[in-house]
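Colleague: What Swiss-Prot shows for this protein is this:
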type	residues	note
BINDING	N64, N95, G142, T143, N144, G145, V146, G147, L148, K149	ATP binding site
BINDING	E438, D539	Mg(2+) 1 binding site
BINDING	D539, D541	Mg(2+) 2 binding site
DOMAIN	707-1174	domain 'Topo IIA-type catalytic'
MUTAGEN	Y800 to F	Complette loss of topoisomersae II activity
Amino acid sequence: MEAFEISDFKEHAKKKSMWAGALNKVTISGLMGVFTEDEDLMALPIHRDHCPALLKIFDELIVNATDHERACHSKTKKVTYIKISFDKGVFSCENDGPGIPIAKHEQASLIAKRDVYVPEVASCFFLAGTNINKAKDCIKGGTNGVGLKLAMVHSQWAILTTADGAQKYVQQINQRLDIIEPPTITPSREMFTRIELMPVYQELGYAEPLSETEQADLSAWIYLRACQCAAYVGKGTTIYYNDKPCRTGSVMALAKMYTLLSAPNSTIHTATIKADAKPYSLHPLQVAAVVSPKFKKFEHVSIINGVNCVKGEHVTFLKKTINEMVIKKFQQTIKDKNRKTTLRDSCSNIFVVIVGSIPGIEWTGQRKDELSIAENVFKTHYSIPSSFLTSMTRSIVDILLQSISKKDNHKQVDVDKYTRARNAGGKRAQDCMLLAAEGDSALSLLRTGLTLGKSNPSGPSFDFCGMISLGGVIMNACKKVTNITTDSGETIMVRNEQLTNNKVLQGIVQVLGLDFNCHYKTQEERAKLRYGCIVACVDQDLDGCGKILGLLLAYFHLFWPQLIIHGFVKRLLTPLIRVYEKGKTMPVEFYYEQEFDAWAKKQTSLVNHTVKYYKGLAAHDTHEVKSMFKHFDNMVYTFTLDDSAKELFHIYFGGESELRKRELCTGVVPLTETQTQSIHSVRRIPCSLHLQVDTKAYKLDAIERQIPNFLDGMTRARRKILAGGVKCFASNNRERKVFQFGGYVADHMFYHHGDMSLNTSIIKAAQYYPGSSHLYPVFIGIGSFGSRHLGGKDAGSPRYISVQLASEFIKTMFPAEDSWLLPYVFEDGQRAEPEYYVPVLPLAIMEYGANPSEGWKYTTWARQLEDILALVRAYVDKDNPKHELLHYAIKHKITILPLRPSNYNFKGHLKRFGQYYYSYGTYDISEQRNIITITELPLRVPTVAYIESIKKSSNRMTFIEEIIDYSSSETIEILVKLKPNSLNRIVEEFKETEEQDSIENFLRLRNCLHSHLNFVKPKGGIIEFNSYYEILYAWLPYRRELYQKRLMREHAVLKLRIIMETAIVRYINESAELNLSHYEDEKEASRILSEHGFPPLNHTLIISPEFASIEELNQKALQGCYTYILSLQARELLIAAKTRRVEKIKKMQARLDKVEQLLQESPFPGASVWLEEIDAVEKAIIKGRNTQWKFH
């Protein structure tokens, strides 16, 4: 049988690390001490190894003293001082509280077989003392009754002196408890306890005597513990170390001592953490926290029940509470859902000091310095003051934001499509330029130019030019940052996750070697960059110059404005127009349209010239690229940062839409010839000029693609589609596939934004189902063009569905005669679509629409056709009984006649409450079957989207068992099967109001027809209307003026044609006499005709005036020649031909008389024509509605 050895605790404690820790020197993490006695105490790290057991010896005596101070706190005799000293290896601890009772201990005397007194038992008998069985509300730091005995068992000698007010007890213990001298007991009125000891240093790994460094380290550590105790006992008890009082009598003083070196002058946040129930409420905790970016991990000092504990649930509770506050504040501040912060992040910059007493805790760990208590004690009973958490959280979040900014500075991404210049980052880095190409086609052009080699030896090459792709688009960095002002007043710019992860912009940062924490004010800073400049190489269109280049400029202005100031940001200004003249090899190049226009006006004719536009870099042919790169430096222009640029960058790219809206209410002021000459002369472009011209033009163009013009209710894309349709289907209105027609529009109307979006616009322009945007589509759809089921999203592929022009409607709503009078968009020098139409009726208020753009929201609800017809007719017809009333209303900007929302194709109800109309769906209830059948939905609510919205509503689905959709493309039949006994509960929970009943409320069968009447103006910019009447009133003068222009132009053309036809008839009559066939040439014949008074005429202009204005007709029609006579064929000189011409003249004269009459009619020229056209439009609409917009 194996033998079991039995040893007493004394011998075991000598040899083992039980309770005290290692008995030899080891590296102790976080060991600190106070080495200075200056006015400002400072805790410093101790880097040398030390013995944990030795420190435990000293610590046990100190904790015993603070336990005694706490125990006497409520007694008559309090502890007023604790004196700790350490000199030449001798440690001493004394307090003036009631001494240890000096009485014989009967049990110990029987065991020792001699007289043993209580002080000896307390200091020499293991597992003996008052800490063996502690009460639940005990706040002593001592445990197990072994602390003082550990000190004795590891000491060469120790002297215990105590006085209880009657007697004084002195006893010496030698040789590690092996020799216990008899005590000396004498009368005394004193009260105190003092223990002096000399540890067995040699056995614990120290020199004997202590070396100078060992003495210094141990003294510093003991001094630190004395300072901790001073904070723990607080006022009323003075802690002395080597006879000098410790000046750390508060938690704030202790926190300052710890952080004075690492974070001097930092704000110390303090608080008292109180509990709400006994025994915890009797002992509030004092906490001090220092927040500083210099701290890299969470650190704490906890003096709980006098013990310097290394961890515990109280710390966990504090960290979790801080973390919750930090996360909440962080998300509120940064407003970036992708940015997350963790417990480690939120607490990594905090140093916390916690001092106080916690009842009922247990001490765990080898050295009994780990606090253990149920965590729910803190959650349930303790609360941290909100003011403390708030102030500290602000400081933490400020540091987190700063750290994010610095951390993101080193974000690495894979840089795609980058070719490094050979000298980039080297000694000649400042001579290198980074060419930032808009996309792949631009990269191809640059590569061609940079690899010309021997054919262009002095030109740019990869030696000093690098290339990078901008990917065709750039993120707006201005909207991806948060500017946060810290408590110290510093502004921190925090980039969100999207921006820091953006491969294009981050790639530019890496390639250039940019640093977000550097301003680049000095040449020394700029010399660290890998390139001397960045050159934007973008297309000469609105997307390239206005958008992409503007965003690149905004990016540099946001983070490195000094680089723009010092000419670092440039652009490659390529020719926009080249004019090739016959017989000449070198073209005339223009960089701005204004330059070309000014040049063209000076030319007598451009017949022998070929004009080519180059809006895209890919349009330049290889031989043109070679020519460009021979003069490359002359095409590189530098941006300058002028005074107004900062505000304009904020307006166009910042987050304040109201500022941008005010700026975009007006159109672009084009560059003057003087401005373009100035730009070329110095090759410098002010940023403000670029923003006010190119960027503004892009923004306005984007608006016109998203928000309709109030004159025709159309966006630019829809207008291109209509113009393309009129042209495409003019001769043959046979159906065409959507994708084929889209190609025609892109080609003839110069649509540059992709076939997918164009095809989608064509499909929408042909959709005709309940709830579709267009009540009056301009196209007839053949095939599946979508339904209300998915809101039109279920349309077929553009390859399979076809369209025709809704010609009967188009011809009446947009009279062909108007097309010659409208202003047109010119793309690449060619006429495209009108800038706007002016339809016979105000289409802008006849259809539905919704879209946001640049801070504006556009929402319209179609108005009732009958009301619109009544209003327009009343305006036009002077005999209309409401004519005078309407004109009075217009003049005084009031509303009289109704202009209600349209209810066409809608089986629900429209009701008005206050200033808004509401649309209501309909339903039937079968109480027996417990089913509600929805038979109509509110206006413009798609079926599937509606059902999904109900299913997502948890409080509604509580009452619903099943939803079944039996709806067709024309009708609504949605069965809502209720759970048993739900109907009464629904009526009870979803209260009936004046505006809706319970079922309408429950099933969301009502929507508000709230409008945002923001439209594009004829000359660009946005106009904000307050009512549909205002739109109508604004539209009326444009349509009215068009009739006068139409009649006046027709009048001018008729007069010219009558002049020409009359001259021809006269010539026929006199042709035999004139006998022009006998003359040698046309010049001689023309002289004869002139001498006989025949007018020279511009025959082509008179026959086909097309887009010529009245002024142009009057100027050029009579400045022609005699071709109209000299080109007459023999059969045209016959009497029958002459007779036909005379009849034609009579008809033209009759029409001229009619036109003159129309010009004089009341209330304005052409009023009767307008009324006729209104009738024709109404007739076409009725036919379209009766035929499901098929017109057959």
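Backbone N, Cα and C define each Cβ position, glycine as well.
Residues as originally present; substitutions not included.
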Colleague: Have a look around E438 (Mg(2+) 1 binding site) and count the other CB atoms within 10 A of its CB, chains all included.
Modeller: 29
Colleague: Using Cβ-Cβ distances, find the residues under 8 Å from Y800 (mutagenesis position) that belong to the same chain and are at least 6 apart in sequence, listing them in sequence order.
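Modeller: For Y800 (mutagenesis position), the qualifying residues are K737, G783.
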Colleague: For the C-alpha pair, I'd like the distance in angstrom between L148 (ATP binding site) and E438 (Mg(2+) 1 binding site), rounded off.
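Modeller: Checking the Cα atoms of L148 (ATP binding site) and E438 (Mg(2+) 1 binding site) gives a distance of 80 Å.
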Colleague: Considering Cα atoms only, can you say which of E438, D539, D541 is the nearest neighbour of N64 (ATP binding site) among these binding-site residues?
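Modeller: In terms of Cα distance, N64 (ATP binding site) lies closest to E438.
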Colleague: Across the whole of the domain 'Topo IIA-type catalytic' (707-1174), what does the mean pLDDT come to? Round it, please.
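Modeller: Across the residues of the domain 'Topo IIA-type catalytic' (707-1174) the model's pLDDT averages 94 on the 0 to 100 scale.
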Colleague: Could you state the whole-number distance in Å separating the C-alpha atoms of D541 (Mg(2+) 2 binding site) and E438 (Mg(2+) 1 binding site)?
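Modeller: On Cα coordinates alone, these residues lie 11 Å apart.
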Colleague: Hey, what's the Cβ neighbour count for N64 (ATP binding site) at 10 Å?
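Modeller: Excluding its own Cβ, N64 (ATP binding site) sees 25 Cβ atoms within 10 Å.
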Colleague: For L148 (ATP binding site), just count the other CB atoms lying within 10 A of its CB, please.
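Modeller: Within a 10 Å radius of the Cβ of L148 (ATP binding site) lie 25 other Cβ atoms.
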Colleague: With DSSP assignments reduced to helix, strand and coil, which class does L148 (ATP binding site) get?
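Modeller: DSSP assigns L148 (ATP binding site) to helix.
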Colleague: Would you mind listing, in sequence order, the residues at least six apart from D539 (Mg(2+) 1 binding site) in the same chain with a Cβ closer than 8 Å to its Cβ?
Modeller: E438, A442, C545, K615, G616, L617
